[in-house]
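As structure tokens, the structure follows; a few thoughts come after it.
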Amino acid sequence: MLEFEQGFNHLATLKVIGVGGGGNNAVNRMIDHGMNNVEFIAINTDGQALNLSKAESKIQIGEKLTRGLGAGANPEIGKKAAEESREQIEDAIQGADMVFVTSGMGGGTGTGAAPVVAKIAKEMGALTVGVVTRPFSFEGRKRQTQAAAGVEAMKAAVDTLIVIPNDRLLDIVDKSTPMMEAFKEADNVLRQGVQGISDLIAVSGEVNLDFADVKTIMSNQGSALMGIGVSSGENRAVEAAKKAISSPLLETSIVGAQGVLMNITGGESLSLFEAQEAADIVQDAADEDVNMIFGTVINPELQDEIVVTVIATGFDDKPTSHGRKSGSTGFGTSVNTSSNATSKDESFTSNSSNAQATDSVSERTHTTKEDDIPSFIRNREERRSRRTRR
């Protein structure tokens with residue numbers, strides 16, 4: 001029997017913690033963009049760098065160990081600094097239902113302290129999601145090795161982990177794109193992930209999703225993919241769904257996902273057929289036995305636009321490969337899906353990129369002439385063929 005909850009639901013408390021220089025920078029850019037219903041926390045061993053943070057809560061960790069002078073690119077010092085300041089970290093996390101821990105892997109503070117912070121958050125009962133970057137190849141083997149160890153430590157500490165190799169930034173931006181603008185693309189994975197989840201649990205829908213649904217999909221699931229796609233006009237539902245599951249910045253593909261939370265937001269013209277079209281695209285790209293939780297929201301302000309939000313987990317954790325100049329930006333497409341407006345002017349990819357959005361899905365799994373056919377279409381045809389044979 002289906003049961004429907006009525007009445008007021010307490011909104012989940014979301015906190016974003018930036019650890020180290022890279023994490024602090026990501027938090028600053030999120031704050032500059034403007035986000036509601038989220039608390040920001042900056043953690044660093046470097047007191048001078050911490051003073052530049054725009055977060056409302058700042059924690060200088062390891063004051064006795066480092067005297068505020070940083071971790072010297074030594075992850076062990078970063079780890080010990082976080083352990084020294086455990087009580088301060090616990091106080092900052094207190095009351096959070098969901099915690100995003102973001103950092104750049106390869107240095108000292110982020111690599112060493114972020115797993116400690118994430119472990120504390122999870123031990124305190126918060127749904128804990130890590131969003132980390134791997135260093136560029138040109139940063140050297142030592143930094144790459146430290147980053148790999150940091151990623152493994154994060155995997156052990158969080159519920160789900162999203163990894164962004166910085167080298168992928170070279171695949172999605174033009175040669176003339178300024179460095180800081182390129183880094184914003186990586187930050188979009190975090191920003192739009194937080195925004196998407198915040199909107200899912202804050203906005204009531206015709207078919208409603210809540211924080212319990214988010215926990216079902218993301219608790220203890222390893223790697224994760226989060227995507228947002230927006231489209232309008234003809235085939236808008238299909239195009240939005242394709243964009244949402246195509247993330248060339250991420251190490252994880254939706255192919256084989258065993259858990260998917262999907263939400264479709266549209267104007268009053270959103271039809272049941274369009275909802276089915278979008279759901280079919282996502283379901284056919286995932287595992288055959290996927291556990292899919294589906295919701296819809298009607299927002300008259302969107303008019304002709306449809307926004308598809310996808311959270312996918314339950315993978316085999318095999319890194320994916322991507323071709324250059326693949327479709328959309330890191331978190332599906334660069335859109336703000338708040339209930340007030342949808343912004344489409346943040347993408348740094350070319351105008352033709354949307355037409356290529358599904359290529360990255362097929363590139364991850366096939367190297368034959370069938371590469372021109374998106375894998376979710378092949379999967380759908382194979383399933384239909386099996387049903388016919390039965």
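Glycine residues also receive a Cβ, built from the backbone N, Cα and C atoms like all the rest.
Although substitutions are noted, the structure shown does not include any of them.
As recorded in Swiss-Prot:
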type: BINDING; residues: Gly21, Gly22, Gly23, Asn24, Asn25, Gly108, Thr109, Gly110, Glu139, Arg143, Asp187; note: GTP binding site
type: MUTAGEN; residues: Asp371 to Ala; note: Does not affect interaction with FtsA and FtsZ
type: MUTAGEN; residues: Asp372 to Ala; note: Does not affect interaction with FtsA and FtsZ
type: MUTAGEN; residues: Ile373 to Pro; note: Does not affect interaction with FtsA and FtsZ
type: MUTAGEN; residues: Phe376 to Ala; note: No interaction with FtsA, but does not affect interaction with FtsZ
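Where Swiss-Prot records a feature, it is marked here on the structure.
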| residue | record | DSSP class |
| --- | --- | --- |
| Gly21 | GTP binding site | helix |
| Thr109 | GTP binding site | helix |
| Glu139 | GTP binding site | helix |
| Asp187 | GTP binding site | helix |
**Study point:** Least surrounded among the binding-site residues, given as Glu139, Asp187, when other CB atoms within 10 Å are counted
**Key:** Glu139
Check your understanding: Non-local Cβ contacts of Asn25 (GTP binding site) (under 8 Å, 6 or more apart, same chain)?
Key -> Gly18, Phe183, Asp187
Exercise for review: Find, among the binding-site residues listed as Gly21, Gly23, the one whose Cβ has the highest number of other Cβ atoms within 10 Å in the structure shown.
Suggested key: Gly23
Study note, to complete from the structure: Other C-beta atoms within 10 angstroms of the C-beta of Thr109 (GTP binding site) total 34
